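Peer 1: Pulled these from Swiss-Prot:
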MUTAGEN   VAL77 to Trp  Increases arginine transport. Deacreases affinity for arginine; when associated with W-81 and F-87
MUTAGEN   PRO79 to Ala  Loss of L-arginine-enhanced L-leucine transport; when associated with A-80; A-81; A-82 and A-85
MUTAGEN   SER80 to Ala  Loss of L-arginine-enhanced L-leucine transport; when associated with A-79; A-81; A-82 and A-85
MUTAGEN   HIS81 to Ala  Loss of L-arginine-enhanced L-leucine transport; when associated with A-79; A-80; A-82 and A-85
MUTAGEN   HIS81 to Trp  Increases arginine transport. Deacreases affinity for arginine; when associated with W-77and F-87
MUTAGEN   TYR85 to Ala  Loss of L-arginine-enhanced L-leucine transport; when associated with A-79; A-80; A-81 and A-82
MUTAGEN   TYR87 to Phe  Increases arginine transport. Deacreases affinity for arginine; when associated with W-77 and W-81
MUTAGEN   MET118 to Ala  Loss of arginine transport
MUTAGEN   MET119 to Ala  Loss of arginine transport
BINDING   SER122  arginine binding site
Amino acid sequence: MDEDSKPLLGSVPTGDYYTDSLDPKQRRPFHVEPRNIVGEDVQERVSAEAAVLSSRVHYYSRLTGSSDRLLAPPDHVIPSHEDIYIYSPLGTAFKVQGGDSPIKNPSIVTIFAIWNTMMGTSILSIPWGIKQAGFTLGIIIIVLMGLLTLYCCYRVLKSTKSIPYVDTSDWEFPDVCKYYFGGFGKWSSLVFSLVSLIGAMVVYWVLMSNFLFNTGKFIFNYVHNVNTSDAFGTNGTERVICPYPDVDPHGNSSTSLYSGSDNSTGLEFDHWWSKTNTIPFYLILLLLPLLNFRSASFFARFTFLGTISVIYLIFLVTYKAIQLGFHLEFHWFDSSMFFVPEFRTLFPQLSGVLTLAFFIHNCIITLMKNNKHQENNVRDLSLAYLLVGLTYLYVGVLIFAAFPSPPLSKECIEPNFLDNFPSSDILVFVARTFLLFQMTTVYPLLGYLVRVQLMGQIFGNHYPGFLHVFVLNVFVVGAGVLMARFYPNIGSIIRYSGALCGLALVFVLPSLIHMVSLKRRGELRWTSTLFHGFLILLGVANLLGQFFM
C-alpha cells in the first residue's frame with residue numbers, strides 16, 4: 001500500500017543533486033493515449049487499458065528507486081509535453097498544461113539580451129583603458145580579450161553537456177563546479193561571483209555620486225545664473241575639459257572660476273555639494289531603504305532603461321566625434337606633449353577592465369536556456385560577443401580619436417569619459433541624469449542578487465530576517481561610500497574586481513572543468529592541456545599585472 005500511495009510524479013534523486021521541476025526527462029508522468037480518455041469532463045475517467053498502463057509505470061517507479069539512472073525509463077518513451085496526462089489513484093486523468101513553461105526567444109532576442117546584459121558601466125572606461133594601453137595596442141587587446149572570453153564562455157555553456165547520466169537541465173555553473181570539485185568548487189564560484197556583484201555595486205555608487213553631483217551643479221548654475229569656466233579646457237561651443245591636469249587624479253573637484261551675481265553663494269554650494277565629501281553620504285538616505293525590500297520585482301521593470309542609455313551614449317559619442325573631429329598622431333614607443341605612445345606597458349589596466357566588460361560567464365547558461373533554437377546557441381553567443389566588441393571599439397576609438405589634442409593631452413582622458421565634458425553641457429547633462437535614474441533602479445537589483453546568493457547558501461532562505469539583511473546591506477553600502485569618498489576611480493575599481501573574479505570564473509574554472517571532463521572520458525591530449533594551462537596562466541598574469549603595471 002505504501003508503494004501505491006507514492007505519487008507518480010515523484011522526482012528522481014541523482015546523488016547529491018536533486019531536481020524539482022516538471023522536466024519530462026526527470027519527472028516520469030503517466031501518459032494516457034487520447035483514444036483511452038473517456039469523456040470530456042474536467043476530471044476525465046480513465047479506461048481499463050490506461051489503468052493497466054498505470055501498473056507498468058508503478059513497476060518503473062520501483063526500478064527508478066535505485067540510484068542508477070540506467071534503470072529509469074528511456075527518454076524516447078516519454079511523450080511530448082502536449083500529450084502528457086497525470087494519472088490519479090482515484091482513477092482520473094488531468095492534462096498537463098504547457099502555460100507554465102518558459103517562453104522561448106528567437107535568436108535575435110537572445111543575442112540582444114546578452115548584449116544588454118554585458119553593456120554596463122565598463123563602457124565608460126574603455127577610452128581611458130585605450131589611453132593606458134596605447135591606441136594601436138588597445139584595439140588589439142580589445143579584439144584578443146573578446147576572443148579569449150568568448151571561448152571561455154563557450155566552455156561554460158558546454159560544461160553541463162559533458163556530464164553523463166545526470167539531468168543537468170536546471171543546473172547553473174556553480175552546480176557544475178560542485179559536481180567536479182565538491183564544496184570547494186561551489187563556494188569558490190560563489191565567492192568570486194559575489195566579488196563581481198559587489199564590485200559592480202561599488203562602481204555604481206561612485207558613478208551615482210558623480211552624476212548626482214554634476215546634475216545638481218547644472219541645476220544650481222542654471223537657477224542662479226552662474227557661469228563657470230574650467231581653468232583647463234578648450235574654447236568653443238563643444239567644450240572639453242581636463243579636470244586633473246597637474247593634481248592628484250583622485251582629488252575632489254576641478255579648478256573652476258565662478259562669475260555671477262553672488263560668488264559667495266557658489267562657494268557655499270560647493271561646501272555642501274561636494275562630489276566626495278557629501279554626495280556619497282546623501283545617497284545613503286535614498287538607496288539603503290530600497291535595498292531592504294523583500295522583493296526586487298518592482299525595480300526589474302526598469303531594466304529596459306539600460307538599453308536606452310547605451311543607445312543614447314552611442315548617439316552622444318557620435319555627435320561629439322562629428323563636432324570635434326579626429327586628433328591623432330602616431331608615436332609608436334615614445335610619448336610627446338599631447339599624445340601617448342601606440343604601445344604602453346600599462347596595457348594590463350585595459351585587460352582588467354575588459355575582463356569585467358566581457359564578463360557574463362556566471363549567467364550565460366540561464367540566458368541560453370530560453371533560446372528557441374538550442375542548436376544555434378554557439379552561433380548566437382558568438383554574434384552577441386561580436387556586437388559587444390564592436391560597441392566597445394566604437395565608443396573607445398571615437399572618444400580617444402576625437403579628444404582634442406592639442407590643446408589638451410591624451411593623458412587627460414578620464415576613467416569616466418563623461419568627466420571630460422563640463423557640467424554645463426546639455427547633452428551630457430541628459431546622459432548623466434538618465435544614467436543616474438537607471439543606476440538607481442539597477443542598484444537594488446544587484447543588492448538583491450548578492451542577498452539571494454549569500455543568504456541562500458548560509459541560511460537556506462533569501463530573506464532570513466530584517467536584521468540579517470540590514471547588516472549585509474550596511475556592509476555593501478559602506479564599501480561604496482568609502483570608495484566614493486577616498487578612491488573614486490571607477491577605472492581602477494573595475495579592473496581590480498574584473499581581474500579578480502575573471503581569474504576564477506573566466507579563466508581557471510572553465511579550463512579546469514574542461515580538462516577534467518576530457519580526462520574522465522580518456523580524451524585529454526597534450527595540446528588541450530597546453531592551451532588551457534596557458535589560459536590559466538593568462539588569468540594569473542592579468543591579476544598580477546593590476547598591481548605591478
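Glycine too: its Cβ is placed from the backbone N, Cα and C atoms.
In this structure the noted substitutions are not present, so the sites keep their original residues.
Note that this is a predicted model, so its numbers are computed, not measured.
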Peer 1: Which of the three DSSP-derived classes (helix, strand, coil) applies to MET118 (mutagenesis position)?
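Peer 2: Reduced to three states, the DSSP call for MET118 (mutagenesis position) is helix.
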Peer 1: Near the residue listed as 'arginine binding site', how many other Cβ atoms are within 10 Å of its Cβ?
Peer 2: 24
Peer 1: Within 10 Å of the Cβ of MET118 (mutagenesis position), how many other Cβ atoms are there?
Peer 2: 22
Peer 1: So what sits near MET119 (mutagenesis position) in its own chain, CB-to-CB under 8 Å and at least six residues off in sequence?
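Peer 2: Looking at Cβ-Cβ distances below 8 Å from MET119 (mutagenesis position), excluding near sequence neighbours, one finds GLY306, THR307, VAL310, VAL388, THR391.
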